Amino acid sequence: MISRTYVINLARRPDKKDRILAEFLKLKEKGVELNCVIFEAVDGNNPEHLSRFNFKIPNWTDLNSGKPMTNGEVGCALSHWSVWKDVVDCVENGTLDKDCRILVLEDDVVFLDNFMERYQTYTSEITYNCDLLYLHRKPLNPYTETKISTHIVKPNKSYWACAYVITYQCAKKFMNANYLENLIPSDEFIPIMHGCNVYGFEKLFSNCEKIDCYAVQPSLVKLTSNAFNDSETFHSGSYVPSNKFNFDTDKQFRIVYIGPTKGNSFHRFTEYCKLYLLPYKVIDEKETNDFVSLRSELQSLSEQDLNTTLMLVVSVNHNDFCNTIPCAPTNEFIDKYKQLTTDTNSIVSAVQNGTNKTMFIGWANKISEFINHYHQKLTESNAETDINLANLLLISSISSDFNCVVEDVEGNLFQLINEESDIVFSTTTSRVNNKLGKTPSVLYANSDSSVIVLNKVENYTGYGWNEYYGYHVYPVKFDVLPKIYLSIRIVKNANVTKIAETLDYPKELITVSISRSEHDSFYQADIQKFLLSGADYYFYISGDCIITRPTILKELLELNKDFVGPLMRKGTESWTNYWGDIDPSNGYYKRSFDYFDIIGRDRVGCWNVPYLASVYLIKKSVIEQVPNLFTENSHMWNGSNIDMRLCHNLRKNNVFMYLSNLRPYGHIDDSINLEVLSGVPTEVTLYDLPTRKEEWEKKYLHPEFLSHLQNFKDFDYTEICNDVYSFPLFTPAFCKEVIEVMDKANLWSKGGDSYFDPRIGGVESYPTQDTQLYEVGLDKQWHYVVFNYVAPFVRHLYNNYKTKDINLAFVVKYDMERQSELAPHHDSSTYTLNIALNEYGKEYTAGGCEFIRHKFIWQGQKVGYATIHAGKLLAYHRALPITSGKRYILVSFVN
């Protein structure tokens, strides 16, 4: 049994505390009472909390991304350590027994159905020493793990430490490992302690006594649907150590940036420096050139700093934009510099290619000698050569007087992007490689087309999207909500104006402008009205876009972008309101490698894109910076439309455009014309699919299922036993109306021992009291449901399995008069859907389904939830008898 449950919770997150306590209350209502302790987490963003611990961080950076530990990861690691210490203290002072079992939970977990029953069943299979048992995790290579018994595996490397059970012996081993002397993320430390290799850091704990570790399969808990988006661990800044000792070096590293500070790319440059803990100094060279600026900076350093500072110099022409991304930690720059040089006198530079950017790295004292020597030579010769860093490196390459410069020809450190083929994207490492297989530490662009590629690099590095962690959302909360100028251009749909009424935003802060103008002059005139309105943001909605999410405005504001818009898609077509790339030969659409992943929401995030139209939110400062947003100029391609002009002008002024597909915000529908409609529209019914698809989905599909229809990766489904899953599919309205249709038709078959069924043309081995969907005219609608809603989920669930056809679809009624149960059987299907249509415990009692080979009974399925399992040979099952009432289920055999 579980002796005590620790729930790690930040004191400043009472919302998460209330949610997890509600989970324990649900268990209590089912007769399961856990001794729960809300354990105050260490807040990694609170220096006072961190000062309580004497800890050191080794030279830790994540091997995949190069990122250091975040404040949240430090706080999380110290929180778990504190729990382990409390367990040891409680055992040693007698408040816990030595043979105790301790459940450790983070506050974003959810107990799965029959948690305690399944926990007892699973743990009864453990007949060997087990120090730690994972109840939920993310295994990196699940297919290589050894299965010990039906529900227990021997884990390899796993991520997450959100739910596990430990013994006193385990806690003591953790305490004896000197974890605080080598603090790394807790979900890296635990695998090391059960024998996994983690980037070489296992050497730090090589002398520690290892634990016996196992994991349940399937999991007994899950994470909340927004666990990652609301994660303190992932979504906090990089931890900045208080001294250099923590990074095992007495040397310094510094970036000196000389160049313009205008445009979004400079802000991005500084954000990457902060992420990777790269110290930087900015020199805006408006008054002098880069040579003079750098010489002056070096002269200001002490001799000690000159001798101990490895300096990376990034110089950008003042007529250009920064467009440079550093994406590596300090130690990587130091290591690569050592690899590329033979001694400390050398300076490593990017390949000189006549760009507006100059980059090199070397020890500050040697750079100072190099510059002073060059300056002295020019002075002695009275040369009139233009003195700048680019010329300095050019001369060094052809003069024997300057032989200390080594060019980084393979792009180990510096990679100029000319076109997309220069780099290779990764969806798992938050880094990119070049075509030689090197992983550059600095990437930069110099042309319009290469800047578009560099902006894609932003999407997959830093805080961008990653296959393991998704996208890091840092919502900005406003103390005072900004004023909004809402501009709506009506084309066909007059009802689009209702968005102003449905927006979840204070109406007194919205100025609404509605226009029917079809002339391009409308746009430029409209932003002039905006500037006079006193509003802070310009929010534009085109008349062919239907907004379905009332919170869209608040959510776009929270992204804190200068220019941002939601994904708008036309049905299931590939037509959307954004372009992932632009053809440099004509200025029009070019498909990007990730276009379909983004519009299908297989990858969810906020994306830097080159073109965005139809719906967008613009900060006032952008319009003040680029007042002629919609004006055509000589640099544009012939035939550029108004949206192309807007995006061209934004790109030219280094204003990034961001596309959010974090939520389903709405869609494009240019075919509707509600102006001609009169009277009250009729209520949508079961039969109105697909003719009234949007309304049908909203009324009948479960909101959770509908919101994940384009991307099931984070969908909230449960594996109730091996390869049997439960998930929300329909609303109670759907279930209620299906029962009403069936009872009204009154076409129920005899069931029971009536084996001949003329509806299916022969003998039914396991007859039920049912009505086929085709008998009530719902077969075509069900076909649409299976192939457009269920089949995409099945592809996600069963390794891209493609649904072929529907064998049968029918509603079964179990009652006390005619048939209350069904004998054990296999279904004649590849997979079977079973949807609960009425409420367990209220409209019927007992019943349910027993999966005989799994030794598992599934009762109490929620209304509208579907169970999906394999048919034919694998899922041998039976319907258990009800004891009162009537039980309705919708069953479909699918191949």
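Using the three backbone atoms N, Cα and C, a Cβ is placed for every residue, glycine included.
Annotation of the mutagenesis experiment D250 to A in Swiss-Prot: Partial loss of glucosyl transferase activity.
The domain 'Fe2OG dioxygenase' feature in Swiss-Prot is assigned to 805-895; the stated evidence is sequence analysis.
Using a 10 Å Cβ-Cβ cutoff, H877 (Fe cation binding site) registers 25 neighbours. The Fe cation binding site annotation in Swiss-Prot covers H825, D827, H877 and rests on sequence analysis.
Counting Cβ atoms from all protein chains shown, R887 (active site) has 26 others lying within 10 Å of its own Cβ. Annotated active site per Swiss-Prot: R887, in sequence order.
When the binding-site residues H825, D827 are compared by the number of other C-beta atoms lying within 10 angstroms of their own C-beta, H825 comes out lowest. Reported as a whole number, the C-alpha separation between H877 (Fe cation binding site) and R887 (active site) equals 17 Å.
Distance noted between the C-alpha atoms of D827 (Fe cation binding site) and R887 (active site) is 20 Å. Averaged over the domain 'Fe2OG dioxygenase' (805-895), the predicted model has a pLDDT of 90. Residue pair H825 (Fe cation binding site) / R887 (active site) shows a Cα separation of 19 Å.
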